[in-house]
Amino acid sequence: MDFLRNLFTQTLGLGSQKERLLDELTLEGVTRYMQSERCRRVICLVGAGISTSAGIPDFRSPSTGLYANLEKYHLPYPEAIFEISYFKKHPEPFFALAKELYPGQFKPTICHYFIRLLKEKGLLLRCYTQNIDTLERVAGLEPQDLVEAHGTFYTSHCVNTSCGKEYTMSWMKEKIFSEATPKCEKCQNVVKPDIVFFGENLPPRFFSCMQSDFSKVDLLIIMGTSLQVQPFASLISKAPLATPRLLINKEKTGQTDPFLGMMMGLGGGMDFDSKKAYRDVAWLGDCDQGCLALADLLGWKELEDLVRREHANIDAQSGSQASNPSATVSPRKSPPPAKEAARTKEKEEH
């Protein structure tokens, strides 16, 4: 194995010196880079962790995650609820769950509005999201700003490929909340929201945007994702080798051995702690607090006001101040832990 590792390292240049664009592998270093002329195009890669403060569970947390709370649906295993083969035979569990998680019942979080600020300041190249809650759209991102890698509730289609009739979000919502399994008006087969189930291909837009975006990205900001689901997880390796990557998450993730990653076709993983680390920064903690800390360092004082204003608008439109109370601006932890879990060994080794 060591022989192969050395051979591939030399052949693929895995051990060669890379250009370092961050003067410090901390959130402060990322901030200074974002304020420089070198950083003009930012891609955000986001997962369920950016929506948990809105009251939407993530998938894999041991006690609070979605997979840990599906016993009432009597599934053969938790992931079956999102498998297309199981859905076609037993759609009822999915639609029961969909009623609980349906878009429109939750407000965007601080993370969502931070991404909107990136757009307003001309920095956002694209937001790639694994989420199907549509909160990026509610926060103000346009379809062209987004790659909804795992699909969306905005449209639905008949699962009968010879039919394929399209249905609107309002049509699907009416069916779900009437507790009726949505059936095609044309052929009576089940109608499924256009979210990507296990066993289905990702939308073509995912691959077309991936080809055009990552060759020119200046910074990756990765938030609230375990980076365990392919091919989304492989996006971290699509950026140029010099491009800095900031992870805002509860734990470090995406750390794949470069040699094994290349052998498996996943690309090089993230490196936060080794002596060769040169572009990856991890901020560990609540995603909203991480965005607040970064916004503070950037001088973007308007973030919290934006969240309050937009939440008030949503409440006014819904006619209820009680809707989604968990999504209000979370209390700031003082001071913002701007350096928390950024590569702390840096000064010891230099």
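Note: Cβ is positioned from N, Cα and C throughout, glycine not excepted.
Feature annotation from Swiss-Prot assigns domain 'Deacetylase sirtuin-type' to 20-301. As annotated by Swiss-Prot, NAD(+) binding site applies to 48-52, 58-60, 130-133, 225-226, 249-251, CYS287. According to Swiss-Prot, the experimentally introduced change ASN131 to Ala is described as follows: Reduced deacetylase activity on alpha-tubulin and stimulates oligodendrocyte precursor (OLP) differentiation. For the mutagenesis of ASP133 to Ala, Swiss-Prot gives this note: Reduced deacetylase activity on alpha-tubulin. The structure shown keeps the original residue. Record note (Swiss-Prot), mutagenesis HIS150 to Ala: Reduced deacetylase activity on alpha-tubulin and stimulates oligodendrocyte precursor (OLP) differentiation. The unchanged residue is displayed. What Swiss-Prot records for HIS150 is active site, proton acceptor. If you look up Swiss-Prot, you'll see CYS158, CYS163, CYS184, CYS187 marked as Zn(2+) binding site.
Known features from Swiss-Prot, placed on the structure.
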| residue | record | contacts (Cβ under 8 Å, 6+ apart) |
| --- | --- | --- |
| ASN131 | mutagenesis position | VAL46, GLY47, ALA48, ILE50, SER51, GLU148, HIS150 |
| CYS163 | Zn(2+) binding site | CYS184, LYS186, CYS187, ASN189 |
| THR225 | NAD(+) binding site | LEU45, VAL46, GLY47, ALA48, GLY49, GLN130, PHE232, ALA233, ASN249, THR253 |
| LYS250 | NAD(+) binding site | GLY49, LEU284, GLY285, ASP286, CYS287 |
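In this structure, the binding-site residues under consideration are CYS158, CYS184, and the one with the smallest number of other Cβ atoms within 10 Å of its Cβ is CYS184. Excluding CYS158, CYS163, CYS184, CYS187, which define the Zn(2+) site, the same chain contributes VAL159, ASN160, GLY164, LYS165, GLU185, LYS186, GLN188, ASN189, VAL191 within 8 Å (Cβ to the Cβ centroid), listed in sequence order. In the three-state DSSP assignment, the secondary structure recorded for LYS250 (NAD(+) binding site) is coil.
A distance of 21 Å separates the Cα atom of ASP133 (mutagenesis position) from that of CYS158 (Zn(2+) binding site). DSSP assigns ASP133 (mutagenesis position) to coil in the three-state reduction, outside any helix or strand.
In this structure, CYS187 (Zn(2+) binding site) belongs to neither helix nor strand by DSSP; it is coil. Within the group of binding-site residues (ALA48, CYS187), the Cβ with the highest number of other Cβ atoms inside 10 Å belongs to ALA48.
Using a 10 Å radius centred on the Cβ of ASP133 (mutagenesis position) and all shown protein chains, the other Cβ atoms total 23.
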